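K.L.:
Look at Swiss-Prot and you will find His147 tagged as active site, nucleophile, backed by a curator's inference. The Zn(2+) binding site feature in Swiss-Prot is assigned to Cys200, Cys203, His217, Glu221; the stated evidence is experimental evidence. For 38-160, the entry in Swiss-Prot reads domain 'HIT'. For the mutagenesis experiment Asp63 to Ala, the note given by Swiss-Prot reads: Strongly decreased DNAppG decapping activity. What Swiss-Prot says about the mutagenesis result for Phe65 to Ala is this: Nearly abolishes enzyme activity. Recorded in Swiss-Prot as a mutagenesis result, Lys67 to Glu carries the remark: Loss of enzyme activity. Strongly reduced affinity for DNA. A mutagenesis experiment is reported in Swiss-Prot for this position, Cys130 to Ala, and the note states: Decreased affinity for DNA. Swiss-Prot gives this note for the published mutagenesis Ser142 to Ala or Glu: Nearly abolishes enzyme activity. Mildly decreases affinity for DNA. One entry in Swiss-Prot concerns the mutagenesis experiment His147 to Ala. Its note says: Loss of enzyme activity. Under mutagenesis, Swiss-Prot gives His147 to Asn with this note: Loss of enzyme activity. Under its mutagenesis entries, Swiss-Prot includes His149 to Ala with the note: Nearly abolishes enzyme activity. Quoting Swiss-Prot on the mutagenesis of Lys161 to Ala: Strongly decreases abolishes enzyme activity. Decreased affinity for DNA. The note that Swiss-Prot attaches to the published mutagenesis Lys161 to Glu is: Nearly abolishes enzyme activity. Strongly reduced affinity for DNA. For the mutagenesis of His165 to Glu, Swiss-Prot gives this note: Nearly abolishes enzyme activity. Strongly reduced affinity for DNA. The structure shown keeps the original residue.
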Amino acid sequence: MSVHKTNDAFKVLMNSAKEPIVEDIPKKYRKQSFRDNLKVYIESPESYKNVIYYDDDVVLVRDMFPKSKMHLLLMTRDPHLTHVHPLEIMMKHRSLVEKLVSYVQGDLSGLIFDEARNCLSQQLTNEALCNYIKVGFHAGPSMNNLHLHIMTLDHVSPSLKNSAHYISFTSPFFVKIDTPTSNLPTRGTLTSLFQEDLKCWRCGETFGRHFTKLKAHLQEEYDDWLDKSVSM
């Protein structure tokens, strides 16, 4: 597949963020770049119903266009770090990484599990959910404010609209929070991933570039996982 098509797929991912992030963006923010749309949550978290937790340090918000059954964003409110690239955060600001991990695994774990049950099934145990949630950054984020993705593995969602969406969360483009610094990718080197064949994250079956077939399969995989998990 040509490099031109690769670039087109990457542009699809980056341009998809132009969808509005909030339902009612205040007038003072409406003319700013779409890449700054997460800023409203950091500055005025109390104003938005999709914010489920905030304190002086972080904000936890439901992604308005989730790419899985459950898809949350955890954002630092530190003005000195919110615009730092996630790969630089992973490499040079380990204290922030550790703080975010401590929120996910500690103070916010109950909220995250409850949110997952609300989105998937109330019958799921914390143990089942713990193995079905991934946490990480995009190597090439489409939004300016640093945001950590906390999401279930299913990738079953109407907002998962194209191959680029799926690949961005199921390839090395999605950098898991526990990735060693020695294994971090170099910025700007992963765009070739967007030309690869689509592959089920769970069973490994490949679908070429047939996104519609993949989406149907992902629903089947989710249904199978859920049936087995609630029967345990």
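Glycine is no exception: its Cβ is also placed from the backbone N, Cα and C atoms.
Fair warning: this is a prediction, and the values are worked out from it, not measured in the lab.
Quick one: where do these features end up spatially?
P.N.:
DSSP assigns His147 (mutagenesis position) to coil in the three-state reduction, outside any helix or strand.
Cys203 (Zn(2+) binding site) falls within neither a helix nor a strand when secondary structure is assigned with DSSP, and so counts as coil.
Here the domain 'HIT' (38-160) has a mean pLDDT of 98 out of 100.
Here the Cβ of Asp63 (mutagenesis position) has 20 other Cβ atoms within 10 Å, regardless of which shown protein chain they belong to. Classification of Asp63 (mutagenesis position) by DSSP places it in coil, neither helical nor stranded.
Over all protein chains present, the Cβ of Phe65 (mutagenesis position) has 16 other Cβ atoms lying within 10 Å.
Within 10 Å of the C-beta of Lys67 (mutagenesis position) there are 22 other C-beta atoms, taking all protein chains into account.
A helical conformation is recorded for Cys130 (mutagenesis position) in the three-state DSSP classification.
Ser142 (mutagenesis position) falls outside any helix or strand according to DSSP and counts as coil.
Note on His147 (mutagenesis position): other Cβ atoms within 10 Å of its Cβ, all shown chains, come to 24.
When Cβ atoms from all protein chains are considered, those within 10 Å of His149 (mutagenesis position) total 23, not counting its own.
Take the CB of Lys161 (mutagenesis position) and look out to 10 A: across all protein chains shown you find 16 other CB atoms.
Cβ-based neighbour count (10 Å, all protein chains) for His165 (mutagenesis position) stands at 19.
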K.L.:
Between Ser142 (mutagenesis position) and His217 (Zn(2+) binding site), what is the CA-CA distance rounded to a whole number of Å?
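P.N.:
Ser142 (mutagenesis position) and His217 (Zn(2+) binding site) have their Cα atoms 27 Å apart.
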K.L.:
Let's check the environment of Glu221 (Zn(2+) binding site): how many other CB atoms sit within 10 Å of its CB?
P.N.:
19
K.L.:
Whose Cβ lies within 8 Å of the mean position of the Cβ atoms of Cys200, Cys203, His217, Glu221, the Zn(2+) site, other than those residues?
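P.N.:
Counting only non-site residues, the set is Trp201, Arg202, Gly204, Glu205, Leu214, Leu218, Glu220.
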K.L.:
Cα distance, His149 (mutagenesis position) to Phe65 (mutagenesis position), nearest Å?
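P.N.:
Computed Cα spacing between Phe65 (mutagenesis position) and His149 (mutagenesis position) is 12 Å.
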